[in-house]
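S.K.: Below is a structure I'd like to ask you about.
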Amino acid sequence: MQRLVAWDAACLPIQPPAFKSMEVANFYYEADCLAALNKLHPRAAGGRSMTELTVGDHERAIDFSPYLDPLAASQQPAQPPPPAAAAGGNFEPACSSGGQDFLSDLFAEDYKGSGGGKKPDYTYISLTRHGHPCGSQSHKPGVLPGCFPPQIVETKVEPVFETLDSCKGPRKEEGGAGPGPGGMSSPYGSTVRSYLGYQSVPSGSSGNLSTSSSSSPPGTPNPSESSKSAAGAGGYSGPPAGKNKPKKCVDKHSDEYKLRRERNNIAVRKSRDKAKMRNLETQHKVLELTAENERLQKKVEQLSRELSTLRNLFKQLPEPLLASSPRC
């Protein structure tokens, strides 16, 4: 673990009067294991010499002032690279000129070949995973068996290509035996196969990376499955077998057929007779109800006439007679 040392005015580099520094890289990290040295050598209250403020082996700092102000950088002498960069621990390329771009100067050392300007072969991590040595660079001390330098493994390789190749690589190597595009016997065969797995997804496999960890690689469909599908498709072409039962052949001149027909006719006659009897009963009841209705209507008319007669009689009586009569 590392802890951040507090800002110190003496730690800031000396800049020209007309220069305004915009860098924020003056953070110096100090290891916890060197904390005892601070107790043995306490810091002075005032300013310290420049020899005490130099960057140690356990520290690193990048000066961005040449990129921010090229005119001020041209006036200052070029500083030697820190010892950590010479040892190969940290990648800190020195500025070649003040007017160059920061990114171009940063990646200048990355693309320089160690063997005479030849660009390294950027292959996938599947080569190192399966251990396919490269014929041209397999015996070089500074190159890994995967045909690319160690800094490429850390920075240039994308870990997305590991899952599909690790699952599908051994099964593909067993199937591919011949040279050329079909066999893939070259040391880059597994790389091409792992890359094609992400470019074109064959039928029967999913293109999603979350489901690409299946143990079996996609291949030709099983003949048993194709036959089952063909049989299933053929079953829907025709009607079900239950509807194709042949009718039982009966001889119309046989005694059994005649007896059956006679029983059927008797049952039909009985049902018809019952229906006729119900119809007759319903008609008879309708006639009875109609006669009762007529009788009641005649009685209502008779009572209405009697009521009208009584009203006329009461109207003809004199008023003193009606007043002397007792009221019920």
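Using N, Cα and C of the backbone, Cβ positions are placed for all residues, glycine too.
Just lifted these from Swiss-Prot, have a look:
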MUTAGEN   Arg3 to Ala  Not methylated. Increases interaction with SMARCA2 and MED23
MUTAGEN   Arg3 to Leu  Decreases interaction with SMARCA2 and MED23
MUTAGEN   Lys39 to Ala  Decreases methylation. Increases transactivation activity inhibition
MUTAGEN   Thr220 to Asp  Decreases methylation by CARM1 and increases transactivation activity
DOMAIN    254-317  domain 'bZIP'
S.K.: Going by DSSP, how much of the domain 'bZIP' (254-317) is helix, how much is strand and how much is coil, in residues?
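M.R.: Counting residues per DSSP class in the domain 'bZIP' (254-317), I get 62 helix, 0 strand, 2 coil.
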S.K.: Between 0 and 100, where does the mean pLDDT of the domain 'bZIP' (254-317) sit?
M.R.: 94
